[in-house]
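**Student:** The natural variant Gln2 to Lys is recorded by Swiss-Prot, whose note states: In strain: CLIB 219. Here the residue is the original one, while Swiss-Prot reports the natural variant Met42 to Thr with the comment In strain: CLIB 219, CLIB 410, CLIB 413, CLIB 630 haplotype Ha1, K1, YIIc12 haplotype Ha2 and CLIB 382. Val215 to Ile appears in Swiss-Prot as a natural variant; the accompanying note says: In strain: CLIB 630.
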Amino acid sequence: MQPHLDNNSNNDDVKLDTLGEQNVLSSAENITLPEDTFKSYMTYLLYEMAHYKPMIFSFLALSVSILIVVIFHNVKACDVVFGFSIFVTSILFLSTLIPFNVYISDEGFRIKLLLEVITHRPAVKGKEWRAITDNMNQYLLDNGLWSTRYYFYSSERCYKFFRFLVKEKPPGVNVNSSVKDATSTQIDAPANEASNEVIKCFSFSSDPIFEAYFVKAVEVEKQAQQEYWRKQYPDADIP
């Protein structure tokens with residue numbers, strides 16, 4: 001009698017897991033990301049630039065300099081001074097474009113991303129990444145790390161950021177060159193070796209919490225990669 005009850009319990013757990021996955025995928029389809037909101041990437045970029053304060057200040061300074069030169073164009077001394085000011089403000093304006101697309105390095109943000117991956121266990125190119133992207137965009141806005149809710153333009157860009165994070169050595173880690181690249185090769189390593197390499201690489205991390213989440217997220221990504229490539233090459237006997 002007991003085995004029969006155990007089987008029913010296992011079946012119920014499987015059904016609940018399946019329903020849970022279906023609910024996550026269904027909700028992910030209803031999420032609106034910047035790529036769905038804006039007509040093109042250029043319009044998205046212009047919108048972001050208009051809400052980026054350093055960009056706004058530089059643009060105003062450049063506009064004022066040009067206006068002053070136009071008004072006082074008959075004064076030779078002013079032409080030299082204001083011409084130089086236009087050059088300087090132009091450099092400042094262009095320099096704001098460099099940090100505009102730099103990866104955010106806030107540790108809380110990165111831990112949040114790792115936990116999102118651990119929780120949702122997304123497949124490679126899976127719809128779960130839409131939910132993760134939406135949550136991360138909201139987190140950035142709520143914590144004042146970005147001025148809009150559109151930091152990640154698409155789920156693909158969020159996934160690329162995660163891959164960048166996985167391959168990056170966290171600050172405070174002191175490892176030798178033979179172990180330094182462990183995270184960049186963990187996807188191709190056998191299952192029983194990947195975790196050991198990652199743990200060895202981060203055994204000197206100054207943040208054990210980040211280290212623990214990092215290792216777990218790497219394992220989730222490794223499983224997703226293996227499943228993805230098994231489906232792509234079913235006859236390749238991929239471990």
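Using the three backbone atoms N, Cα and C, a Cβ is placed for every residue, glycine included.
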**Student:** Please name the residue among the variant positions Met42, Val215 whose C-beta has the most neighbouring C-beta atoms within 10 angstroms.
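**Tutor:** That would be Val215, with the highest Cβ count within 10 Å.
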**Student:** At the level of the C-alpha atoms, what whole-angstrom distance separates Met42 (variant position) and Val215 (variant position)?
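**Tutor:** Pair distance, Cα basis, whole Å: 37 Å.
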